[in-house]
Amino acid sequence: MKFTLFCIALAAFLSMGQCNPDFRQIMQQCMETNQVTEADLKEFMASGMQSSAKENLKCYTKCLMEKQGHLTNGQFNAQAMLDTLKNVPQIKDKMDEISSGVNACKDIKGTNDCDTAFKVTMCLKEHKAIPGHH
């Protein structure tokens, strides 16, 4: 899978509508900080984003969520997520379903902040509260 396609898929997965330059930069920073390779991300996406992931991938998810304002001090910020999602034109007609899913995931806590971010992301995926999973 080419990086651009992967970037779009991951961006949609993490609630951004497109892979804009700012988000691409955030992805690169989080990859470097958490020693996650493009191959690691491709493997995770190819496996259907299973809930079993290495700690560095969980921390990569935390990094992305924090930089987007969706995770603060280890707490999922459901309202910030909804504020981001309502600006994605492709999903405006699904906001009721998405809002329900986001709210279902808002109190999830993991064993640490990385685990929390990952569990929230898996919950959002399960509840079809993130673009690209409808």
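Glycine residues also receive a Cβ, built from the backbone N, Cα and C atoms like all the rest.
Under natural variants, Swiss-Prot gives CYS7 to Gly with this note: In strain: 357A, 774A and 786A.
One natural variant catalogued in Swiss-Prot, PHE13 to Leu, is accompanied by this note: In strain: 357A, 774A and 786A.
Classification of ASP22 (variant position) by DSSP places it within a helix. If you take the C-beta of ASP22 (variant position) and look for same-chain residues 6 or more apart in sequence within under 8 angstroms, you find none. Quoted from Swiss-Prot, the note attached to the natural variant ASP22 to Gly states: In strain: 868A.
According to Swiss-Prot, the naturally occurring change ALA39 to Asp is described as follows: In strain: 315A, 765A, 822A and 832A. When Cβ atoms from all protein chains are considered, those within 10 Å of ALA39 (variant position) total 8, not counting its own.
For the natural variant PHE44 to Leu, the note given in Swiss-Prot is In strain: 318A, 319A, 399A and 732A.
For LYS54 (variant position), the same-chain residues lying six or more positions away in sequence with a CB closer than 8 A to its CB are ASP40. Per Swiss-Prot, natural variant LYS54 to Thr is noted as: In strain: 306A, 313A, 358A, 359A, 390A, 773A, 813A and 868A.
Under its natural variant annotations, Swiss-Prot gives THR72 to Ile the following note: In strain: 774A and 786A. Annotation for THR72 (variant position): same-chain Cβ neighbours under 8 Å, separated by at least 6 residues, are GLU66.
If you take the C-beta of GLN79 (variant position) and look for same-chain residues 6 or more apart in sequence within under 8 angstroms, you find none. GLN79 to His appears in Swiss-Prot as a natural variant; the accompanying note says: In strain: 774A and 786A.
Swiss-Prot gives this note for the natural variant LYS92 to Thr: In strain: 313A, 737A, 820A and 907A. On its own chain, LYS92 (variant position) has LYS86 as residues at least 6 apart in sequence with a Cβ closer than 8 Å to its own Cβ.
For ASP115 (variant position), the number of other Cβ atoms no farther than 10 Å from its own Cβ, over all displayed protein chains, is 19. According to Swiss-Prot, the natural variant ASP115 to His carries this note: In strain: 307A, 318A, 390A, 705A, 707A, 732A, 736A, 797A and 868A.
Counting every protein chain shown, 14 other Cβ atoms lie within 10 Å of the Cβ of GLU126 (variant position). Quoted from Swiss-Prot, the note attached to the natural variant GLU126 to Asp states: In strain: 705A, 740A and 907A.
DSSP assigns LYS54 (variant position) to coil, not to a helix or a strand. DSSP assigns GLN79 (variant position) to a helical segment in the three-state reduction.
Counting every protein chain shown, the Cβ of PHE44 (variant position) has 20 other Cβ atoms within 10 Å.
Cα to Cα, ASP115 (variant position) and PHE44 (variant position) are separated by 16 Å.
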